[in-house]
Amino acid sequence: MAAAAATAVGPGAGSAGVAGPGGAGPCATVSVFPGARLLTIGDANGEIQRHAEQQALRLEVRAGPDAAGIALYSHEDVCVFKCSVSRETECSRVGRQSFIITLGCNSVLIQFATPHDFCSFYNILKTCRGHTLERSVFSERTEESSAVQYFQFYGYLSQQQNMMQDYVRTGTYQRAILQNHTDFKDKIVLDVGCGSGILSFFAAQAGARKIYAVEASTMAQHAEVLVKSNNLTDRIVVIPGKVEEVSLPEQVDIIISEPMGYMLFNERMLESYLHAKKYLKPSGNMFPTIGDVHLAPFTDEQLYMEQFTKANFWYQPSFHGVDLSALRGAAVDEYFRQPVVDTFDIRILMAKSVKYTVNFLEAKEGDLHRIEIPFKFHMLHSGLVHGLAFWFDVAFIGSIMTVWLSTAPTEPLTHWYQVRCLFQSPLFAKAGDTLSGTCLLIANKRQSYDISIVAQVDQTGSKSSNLLDLKNPFFRYTGTTPSPPPGSHYTSPSENMWNTGSTYNLSSGVAVAGMPTAYDLSSVIAGGSSVGHNNLIPLANTGIVNHTHSRMGSIMSTGIVQGSSGAQGGGGSSSAHYAVNNQFTMGGPAISMASPMSIPTNTMHYGS
């Protein structure tokens, strides 16, 4: 059934028909498609009648919240057809670049100049009609309230700025794309969840011929403004909508995206990233290409007691005369269900991390609905295990080199930080013991995961477990330097301070005996509080690094160190490590940590 009346008008006639109920208002967004052709088909008298406009027309679509107003104009700006298309309108796509609308006993076939024009028109129409004819994969897996909040959040320029100012993130993406320019030169690119469009601009810098930038939030409008102001409208096409619901006019050579959340999987955008492979050519690539989740046991009595102390508020027998103690158990459960988002000194880790890898080129969406990570840790230290720490690395495996982006605690801090999941009952383990178990992540419709962790010390049989809600983390990061664990000093710090000073030229800060050049002991003598130590662990082959002091809560930019002697690679391969500020300083025994995955090609480790 037609939603509104429409009239086809012969050449030279004035406009006819009006937008029906629910039609687009005067403030709606207008999209223009030149070169359209119109064919009217009817059988009012029992015979098929056809009328085709001989000249190309200009089609205008005025998008509204519930319907789209469509009008076609001749070169003389005479309206030859006008109607409103809502969710009740009978309509369908025809072939690769045509669309048919049935109004009463007449049908109107609109042919667009290019398949790209048709896809843009079709995406606008689907958005206006509310997608009620079929539910997309995204809609099936996501609660509406969660989706609304999610896209509203990413529609703010301030949030885009927060991500763009994570210079490790942004700089690594740009370096990965530009250093692998042959993967982009004259290629077709799909940017999934483009946000401000920054990755699309990087692809354009690398020489991409066409970039389709898909964005479901209102940020798409801002991205379109940036595309126009940077004179890239001929190469970057912003497509408003979800990648599960829009249409692309052609297959692409490479997909780029920044789909990672806390613990890699939070927000479930990785599934949209994998869904986009329906547009990827068989020989196509994806940036990022693989993702590694690392987990390791940690000890942190201070964090553990913080959570219990908060819950002890409910242990009061007389709070303004009310006994709250009956809720203390529920409060403990609630606080310990929260994953803790912050950073930490790497020396709290008690074993080498276990790695779980997702190859985005091979993985399917369903693989991320239930993620089971078995682990077996060989304990390097004795003490209480308070939980598991998580971080991730992603690799951009290009034709020229592989670039890594890491959120490891040894690396410069990013807006992903690290995540820790506590046990309600800590486990005691000795050096040489094995801690085994499973971390199970079950996807939920709130665009997140329910986490179940079960761990056991094999030698004693002692076991602990916890259930956590990744959608409701505790943001603990304060911008201050994380403290090393108690008992980390194996010589006198006071003596070391003065002994170290004797090896320095205090006026110039010249390094002696391999100490970092930027360490100025005069700051210690003046008060010591300005010396920034973060994630204190000496790593082999890191080279001399500039150590800068950052403001509280800031995301730091990178320094550069070339030619690490510990570079890996085959014969003739090159390796560059873009090292960072105050992440690597001296102190404490090293803990063996899993390094980024070795790829048999030229590799680069930028800002990570």
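Every residue gets a Cβ built from N, Cα and C, even glycine.
Here Swiss-Prot flags 147-454 as domain 'SAM-dependent MTase PRMT-type', drawing on sequence analysis.
Quoted from Swiss-Prot, the note attached to the mutagenesis of Tyr154 to Ala, Phe or Arg states: Loss of S-adenosyl-L-methionine binding. Loss of protein methyltransferase activity. Under the DSSP three-state reduction, Tyr154 (mutagenesis position) is assigned to coil, being neither helix nor strand. There are 20 other CB atoms within 10 A of the CB of Tyr154 (mutagenesis position), with all protein chains counted.
Feature annotation from Swiss-Prot assigns S-adenosyl-L-methionine binding site to Gln160, Arg169, Gly193, Glu215, Glu244, Ser272. DSSP assigns Gly193 (S-adenosyl-L-methionine binding site) to coil in the three-state reduction, placing it in neither a helix nor a strand.
Annotation of the published mutagenesis Arg169 to Ala in Swiss-Prot: Loss of protein methyltransferase activity; the original residue is retained in the structure shown. Residue density at Arg169 (mutagenesis position): 22 other Cβ atoms are found within 10 A of its Cβ, drawing on all protein chains shown. Classification of Arg169 (mutagenesis position) by DSSP places it within a helix.
The number of other CB atoms found within 10 A of the CB of Tyr173 (mutagenesis position), across every protein chain shown, is 24. Here the residue is the original one, while Swiss-Prot reports the published mutagenesis Tyr173 to Ala with the comment Reduces protein methyltransferase activity.
Listed in Swiss-Prot as a mutagenesis experiment, Ser217 to Glu is described as follows: Loss of S-adenosyl-L-methionine binding. Loss of protein methyltransferase activity. Localized in the cytosol. Less than 8 angstroms from the CB of Ser217 (mutagenesis position) sit Phe151, Gln152, Tyr154, Gly155, Gly195, each of them six or more residues away in the same chain.
Here Swiss-Prot notes a mutagenesis experiment, Ser217 to Ala, with the remark: Loss of S-adenosyl-L-methionine binding. Loss of protein methyltransferase activity. Localized in the nucleus. In the three-state DSSP scheme, Ser217 (mutagenesis position) is classed as coil.
Under mutagenesis, Swiss-Prot gives Ser217 to Cys or Thr with this note: Loss of S-adenosyl-L-methionine binding. Loss of protein methyltransferase activity.
Applying an 8 A CB threshold to same-chain residues 6 or more apart, the list for Ser229 (mutagenesis position) is empty. Among the mutagenesis experiments that Swiss-Prot reports, Ser229 to Glu is described with the note: Abolishes dimerization.
Remark: Glu267 (mutagenesis position) has Tyr150, Pro259, Gly261, Gln447, Ser448 as non-local neighbours, by Cβ distance under 8 Å and separation of at least 6 in sequence. Listed in Swiss-Prot as a mutagenesis experiment, Glu267 to Gln is described as follows: Abolishes histone methyltransferase activity and reduces coactivator activity.
What Swiss-Prot notes for the published mutagenesis of Arg551 to Lys is this: Abolishes dimethylation. Impairs transcription coactivator activity and regulation of alternative splicing. No effect on methyltransferase activity.
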With an 8 Å cut-off on Cβ-Cβ distance and a minimum sequence separation of at least 6, pull the same-chain contacts of Glu215 (S-adenosyl-L-methionine binding site), or say none.
Gly193, Cys194, Gly195, Gly197, Ala223, Val238, Ile239, Pro240, Gly241
Residues satisfying Cβ distance under 8 Å from Ser272 (S-adenosyl-L-methionine binding site), sequence separation of at least 6:
Phe138, Val192, Gly193, Lys242, Val243, Glu244, Pro259
Determine, to the nearest whole angstrom, how far the Cα atom of Gln160 (S-adenosyl-L-methionine binding site) is from the Cα atom of Arg169 (mutagenesis position).
12
Fewest other Cβ within 10 angstroms of its own Cβ, chosen from the binding-site residues Gln160, Gly193, Glu244:
Gln160
Whole-number mean of pLDDT values that fall within the domain 'SAM-dependent MTase PRMT-type' (147-454):
97
Three-state secondary structure, which DSSP defines for Gln160 (S-adenosyl-L-methionine binding site):
helix
